[in-house]
Amino acid sequence: MVGRNSAIAAGVCGALFIGYCIYFDRKRRSDPNFKNRLRERRKKQKLAKERAGLSKLPDLKDAEAVQKFFLEEIQLGEELLAQGEYEKGVDHLTNAIAVCGQPQQLLQVLQQTLPPPVFQMLLTKLPTISQRIVSAQSLAEDDVE
């Protein structure tokens, strides 16, 4: 008796779930603005993610904060590369290079220690990260004025 009631309850729940899936899919397909709203939502999430990355940048006028940020980014980048997460590791290394006082020397060291494909990935990401840091710094200066 109990097993039969459980089976009926499971069947009803399964039917309700499938019905909801069909309803949602039909609603999604018939909405002409669904794709536009989805694109806008993804764009907002991407912008929020970029802003979150910029918000953790130190004040470039504070040498101690820059040094701490530099060391943290180098350490985190090395750890992520060791774990095989090359994209994230390269992102952190490019952040460190962008705030480094002597980026050419750091690039030479990284060229000797990193595998060539990872170093090429680093070189391709470096201009965009540097540009974001420059724009973030100019935004911070605009906020002060």
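Using the three backbone atoms N, Cα and C, a Cβ is placed for every residue, glycine included.
None of the listed substitutions appears in this model.
Database features, via Swiss-Prot:
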- LYS56 to Arg: Defects in mitophagy; when associated with R-61 and R-68 (MUTAGEN)
- LYS61 to Arg: Defects in mitophagy; when associated with R-56 and R-68 (MUTAGEN)
- LYS68 to Arg: Defects in mitophagy; when associated with R-56 and R-61 (MUTAGEN)
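Where Swiss-Prot records a feature, it is marked here on the structure.
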residue : record               : DSSP class
LYS56   : mutagenesis position : coil
LYS61   : mutagenesis position : coil
LYS68   : mutagenesis position : helix
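Other Cβ atoms within 10 Å of the Cβ of LYS56 (mutagenesis position), summed over all protein chains shown, number 10. Between the C-alpha atoms of LYS61 (mutagenesis position) and LYS68 (mutagenesis position), the distance comes to 13 Å.
Cα to Cα, LYS56 (mutagenesis position) and LYS68 (mutagenesis position) are separated by 12 Å. Cβ contacts within 10 Å of LYS68 (mutagenesis position), excluding its own Cβ and spanning all protein chains shown: 12. Around the Cβ of LYS61 (mutagenesis position), a 10 Å sphere holds 10 further Cβ atoms from the protein chains shown.
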